Amino acid sequence: MTRTSPRHHAPSETKRRVPMGGVHTNPGKKLTITAVAFQFFINGLVLAAWATSIPHVKNAYSFNDAELGVLLLIMAAGALLFMSLAGYFSHVFGSRRMSIQSALLFPSALVLIFAAPNCMTFLCSIVLFGAANGAMDVLMNHQAKALEENGFPRIMAFLHGCSSTGILAGIMTFGVIGDGHYVARSVTLLTGILIVARWLFPHLLDDVRSGEHRLAIGELRNCKLLMFGILSFLTMVTDGAIAEWSKLYLIRVEQVTDQVGSLGYVAFTLLMIAGRISGDRVKDAIGCRALIAISGSLASAGMTTALFMPSFAGKLAGFALLGLGMANLVPIIFSEAASMNTVSKTVGLTFVSVCGYSGFLVGPPIIGRIAEAVGLGRALLFIIAVGVIVACASVFFDRHRSGQPEP
């Protein structure tokens, strides 16, 4: 449930929080929602463009696997650091300004990565890329939560669906359609983003602030916040593991080509998009607790199907079902963490963002280590366990529907 405190209903407070041309006029409503959705789309698009270009970067600089691992660790460190600082920057400089800067810096850093004339410039670009990604991840969720607080209770899952759509677009732009010309493609990507952003980003919500912006150690003793963090971590472990290992699993088991092996992740992503687009309405209809329980069960059933169905079509159906099950977990966790009465919105979002991003990073190597010992198929049983844990954890979520207070 999205809890809205009484102050958000006060006319004077609403006017202060929502800029002119914001969500109180019909054209402004559409433009504000579109602007925030475009942020999520950019995030998925640029992240996928980078991920599919990693082999090119490795070959261009002759990195070995260990050096590439260090490189990704440096990028992750920058992301985690600026995730932690994003709330502070938003508090000091304003949400709209920082959201715009991070959203434009992210694709700009991608151009610098491909155009870097030497290794030192490349390393600086990687740090900048990670920092922009981390800050943008937190800030765009601030904007999403602000929309929920200003009359759009069914929006978080849809916005995360826009991110998944961006991921598909990034895979198509940089992974499927040819090879080479990375600088030209990244510049074209940045130019398109700048053109659309010039029109949309002035309509982002401004002054999205929430009092305390520092994560105090004492707040980590909050059991519900810790639970949200653990669930965010496990959910993103699964996302990272499927992104990395689903293709290899199908290639090994079904003896298919690289292109055909990619269909597993495509099926996963397509059903995730479908689930997120409809997720807010489903949550409104059946309640948060029921949706979490169903999602965890679908995820476990999907991974079980993908592992044990003998046919290739059956395995694809399993990955699709897994994507449907995973679709609404992150949006709900983020929304609930930002709605807690015992910690500020900024602290809740920052904590679950850091936990989730950490899970996405460590998920593939965790599965890889387990696979070395017991085989990839058995290692992926871990994802079935994640679904069971999520379904059991549904009892800690409110059972009420959106807009209905918990009795």
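Yeah, the Cβs are placed from backbone N, Cα and C, and that goes for glycine too.
None of the listed substitutions appears in this model.
Listed in Swiss-Prot as a natural variant, ASN64 to Thr is described as follows: In strain: RM220-3. A natural variant is reported in Swiss-Prot for this position, LEU71 to Gly, and the note states: In strain: RM220-3. As a natural variant entry, SER90 to Pro appears in Swiss-Prot alongside the note: In strain: RM220-3.
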Inter-residue Cα distance where the pair is LEU71 (variant position) and SER90 (variant position), in Å: 28
Sparsest-packed among the variant positions, when each Cβ's other Cβ atoms within 10 Å are tallied, from ASN64, SER90: ASN64
Surrounding CB atoms that lie within 10 Å of the CB of LEU71 (variant position), all protein chains: 18
DSSP three-state assignment (helix, strand or coil) for ASN64 (variant position): coil
Cα separation, LEU71 (variant position) to ASN64 (variant position) (Å, whole number): 11
